[in-house]
Every structure is written in structure tokens, then in C-alpha cells.
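S.K.: Right, I'll just put the structure down here and ask away after.
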Amino acid sequence: MNVPVEKNSSFSKELQQTLRSRHLLRTELSFSDEMIEWHIKNGYITAENSISINKRRYRCNRCGQTDQRYFSFYHSSGKNKLYCRSCVMMGRVSEEVPLYSWKEENESNWKSIKLTWDGKLSSGQQKAANVLIEAISKKEELLIWAVCGAGKTEMLFPGIESALNQGLRVCIATPRTDVVLELAPRLKAAFQGADISALYGGSDDKGRLSPLMISTTHQLLRYKDAIDVMIIDEVDAFPYSADQTLQFAVQKARKKNSTLVYLSATPPKELKRKALNGQLHSVRIPARHHRKPLPEPRFVWCGNWKKKLNRNKIPPAVKRWIEFHVKEGRPVFLFVPSVSILEKAAACFKGVHCRTASVHAEDKHRKEKVQQFRDGQLDLLITTTILERGVTVPKVQTGVLGAESSIFTESALVQIAGRTGRHKEYADGDVIYFHFGKTKSMLDARKHIKEMNELAAKVECTD
């Protein structure tokens, strides 16, 4: 329903709430043309060209796309009109359609917020929390480089509490919807009574502006100059690491004078280089919250595993390893390089006496299968790299079939190894890279984990 403008009125608070710190198309605004024009004329709203054209070079002002291959034309009202294909899934941006924003500075008006989490941080977590609070006060960039299972979410809590009570808006941005769904209930439990929104495609909160936001990086395309403290979780994860439009979305959604925090167990080389050279403020947490060393991966040669799978056979070394752990009541993750190999492996395991399922990115029942695995209803879960992050299962043992495959980068292998040993009661466990020839990525991943364990022992972060 279009909301009309009242004669002789001041600005519309409803329109202000809709547009403040946002970057929206006309189709996303349920207000009359008269109202919008009045607010533009009186200086409350800016209407910015959606696409900038300079010497026949195009730039999308919503997603920042400048690659000319992403621009095309559609026919409307007898004309060919330019539009951006890069962000079209969020509503079509074209040369004749403006992006609207509210011009006034967004002032916070929420009540003081108290952390309701009653856990205790480890010394390493507390160190990171203190550095984060300092970075927020100084509006700095910060890298929190913490191993898988270090309790990265919990170490953010004191900094989030401090920021919210200064009237600063905080956003945790992550490349994956799965992570938003996992983090949202934890943050709502830790900050009971706070207004928290979870933003992802299809969410009820989509487009909301709240003091604490957990968002996919895609959803940030709808915001502009909104965030005081931007925390990028899994900065090295796909698709954020490979998509410049998502990196642009983060920068556009931040206020000009704001804090930017990178959170990762496996930071990209450029961030790592800057941190080690002192060009980027950083804090390194080399141990898990339970103070036990990271399980170090072992390499196990399994021959021509592809040939065996094509003959509907499981490599004997892999089969023996899985059967041993299943017999002992320990669940097993088996990572494979592709969906086609996953399907072959799943078919082969039908003849093995264990409760088995397989998952990949397009699996409609992925969420249910992962929950069954967590609940102990499955013995073996075969998966692609879609589950390399964010899944915690007690007592789980982790194997990689075809660890020499190019999909298994150093970062991916470190993340996969991080599935094992996350619980205090089950802090050790097996991590096996089954291979048909070692690769540099395999060696680098093992070296990475060994170095973290050595550093943790040196600074007395492990028992």
C-alpha cells in the first residue's frame, strides 16, 4: 500500500525508518511518488543514479560491479535500457532507476544492553576480547587470527556489548546462510532483550536495521553508511573471498569512520602478510578454548582411489579406518572433492554396515541430515567442502578422500582438520588425508597446524 504525504507536514518518520542507512530501489518502497518527491525536494532523501556511465564504461552503484560483461540491455517502452546482471537477484538496477537513501545521520536510540552469557573466556579469548574493545574505541582495522575451535564467537561478546552501549551499530557479516542460522540463536541467547536481526535470502528480517545484525554479505548490498563495527566472519571463505562485489558491499555498508574486524582461522595471504609485517593490527589465538592441542593430520596413501570407486569399491585403507571408528561408537566425516565423487562413494558405502548419508551444496535435505549426524542418528556423513566450516559434532573423526585434489587448498584442509577435537571431553581424534600423492597444500596445511600447536605451547595456551 502506498503511503501518501500529509499536507504541511514535516518529514515522514515511517519513510525515514525505511530509508535510513539503506540503499533501496523504488520497488522496495511502499510510499507514494508524491511523498518521495516531497522528501527529495526538501533535502531529506537522495536519489542516486543506479548505474554510472563514463566514456561507455559502466559501474553499478549498488554492488560496485565494473566488469562490462555483467551489463546488458532489456527492452522497455520502446527503448533498450542498460541494467546490471551482477545483483539482479535483489531487484533490477537499471540506468533510469535511482537508488534512494536518507540523508540525515542515523542516531542510535536503543537502551543499554547487558551481556547475559554466563560462560567464562579462556586467557586467549580474553586477550582477543580486550584487543577488540580497543580497536572499537580507536575505530581501527583488526585481524583476529584464531584456530578452529578457539571460540571465536564468544570472544566477540565483550566487544559487542561495549559497542552497543556506546550507541554503535554492530554487524557480523558472513559469506554463508548456514553460519547466520547458527549464530543468530547464540547471539540472541547471549544478548537477551537486545534487538537482533538475522539477514539472509528469504528471512523475515531482510532489510531491517537493528543495533546488532547477523547478515550474509549479499544482504549488505541494501545498506549504505549503516555500520559502526563491521565484523567479517570467515573472511577467507567462498564466495566473499572471490567476489569483489561482496567486498564492495561490506565497504559501502560501513560508515566512513568505523571499525573493521577480520575473523579467520585461515586468513588470506595478503591479510596474513600485513599482520606479520605490522601493517595491520592483529591478535593471534593459537589454541582452542579447552587448552588442548589441535589434532595434527596424518597422510595415508590409498592408491588410485578414483579407479576403485569406478569399480564400486572403497579403498581398503579408507574402509578399515571408517569401520574401526564406527565400531568404537565414533561418528566419521568423510570429505570428497566433488559431487560426482560423492555420489559414487555414497553408492559404494551402501554395502557397509554403518548408517550413512551424503550432503552437498544443492542438497535440499542438507540441514536435516547434518542435524541427524549431530544427534547420533548417522555413523558416516560423506560431504563436499560445503561442511568444511561451522559444524561441530562431539567425538567426530575426520577423513579426506583424494586430499591431493586441487579443491583441497591449504585453507580448506586446515578448516576440515578443525572439525575434530572441538569438545573438551573429546579433544583428540583422527584427521586423515587419504591420497594418491602428496601435494604442497597438504604439506602446508600440516605445517600450519603444527606451527599453531608449537606457538600455543610456547605462550602456555595449552596444558
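Yeah, the Cβs are placed from backbone N, Cα and C, and that goes for glycine too.
In Swiss-Prot, a mutagenesis experiment is listed as C60 to S, annotated with the note 10-fold decrease in transformation efficiency. Sequence annotations record features per position, and here Swiss-Prot assigns Zn(2+) binding site to C60, C63, C84, C87 based on a curator's inference. Swiss-Prot lists C63 to S among its mutagenesis entries, and the accompanying note reads: 10-fold decrease in transformation efficiency. The domain 'Helicase ATP-binding' feature in Swiss-Prot is assigned to 133-285; the stated evidence is sequence analysis. The annotation ATP binding site is assigned in Swiss-Prot to A146, V147, C148, G149, A150, G151, K152, T153 on the grounds of sequence analysis. The note that Swiss-Prot attaches to the published mutagenesis K152 to E is: Does not complement a deletion, ComFA accumulates normally, 0.6% transformation efficiency, takes up DNA very poorly. 100-fold decrease in transformation efficiency. Quoted from Swiss-Prot for the published mutagenesis S264 to A: Wild-type transformation efficiency. Marked as domain 'Helicase C-terminal' by Swiss-Prot on the basis of sequence analysis: 317-463.
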S.K.: Roughly how many Å separate the Cα of C148 (ATP binding site) from that of S264 (mutagenesis position), to the nearest whole number?
M.R.: 8
S.K.: Find the shortest Cα-Cα separation between C60 (mutagenesis position) and the binding-site residues C84, V147, G151, and name the residue that gives it.
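M.R.: So, spelling it out, the nearest of the binding-site residues is C84.
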S.K.: Summarise the model's confidence over the domain 'Helicase ATP-binding' (133-285) as a mean pLDDT value.
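M.R.: Here the mean pLDDT over the domain 'Helicase ATP-binding' (133-285) amounts to 92.
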S.K.: Which one is closest to T153 (ATP binding site) in space, judged by CA to CA distance, out of the recorded positions C63, C84, C87, S264?
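M.R.: Its closest listed neighbour, by Cα, is S264.
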S.K.: According to DSSP, collapsed to three classes, what secondary structure does C84 (Zn(2+) binding site) have?
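M.R.: For C84 (Zn(2+) binding site) - judged by DSSP and reduced to three states - the answer is strand.
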S.K.: Near A146 (ATP binding site), meaning Cα within 10 Å, which of C63, C84, C87, K152, S264 (recorded positions)?
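M.R.: The recorded positions passing the 10 Å Cα test are K152, S264.
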S.K.: Name the secondary structure element type, per DSSP in three states, that contains A146 (ATP binding site).
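M.R.: A146 (ATP binding site) sits in a strand per DSSP.
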S.K.: Please tell me which one of the recorded positions listed here (C84, C87, S264) sits closest to V147 (ATP binding site), measuring Cα to Cα?
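M.R.: Going through C84, C87, S264 one by one, the Cα closest to that of V147 (ATP binding site) is S264.
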S.K.: Within a 10 Å radius around the Cβ, which one of these binding-site residues has the most neighbouring Cβ atoms: C84, V147, C148?
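M.R.: Selected residue: V147.
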S.K.: Please work out the helix, strand and coil residue numbers for the domain 'Helicase C-terminal' (317-463) from the DSSP assignment.
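M.R.: Within the domain 'Helicase C-terminal' (317-463) the tally stands at 63 helix, 24 strand, 60 coil.
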S.K.: Counting across all protein chains shown, how many other Cβ atoms sit within 10 Å of the Cβ of S264 (mutagenesis position)?
M.R.: 23
S.K.: Count the other Cβ atoms sitting within 10 Å of the Cβ of G151 (ATP binding site), across every protein chain shown.
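M.R.: Taking all protein chains shown, G151 (ATP binding site) has 21 Cβ neighbours within 10 Å.
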S.K.: Distance check, please: Cα of S264 (mutagenesis position) against Cα of C84 (Zn(2+) binding site), rounded to an integer number of angstrom.
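M.R.: Per the Cα atoms, S264 (mutagenesis position) and C84 (Zn(2+) binding site) stand 32 Å apart.
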S.K.: Name them in sequence order: residues not among C60, C63, C84, C87 whose Cβ is within 8 Å of the mean position of the Cβ atoms defining the Zn(2+) site.
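M.R.: For the Zn(2+) site, the extra neighbours are N61, R62, G64, Q65, Y70, R85, S86, V88, V93, L221, T245.
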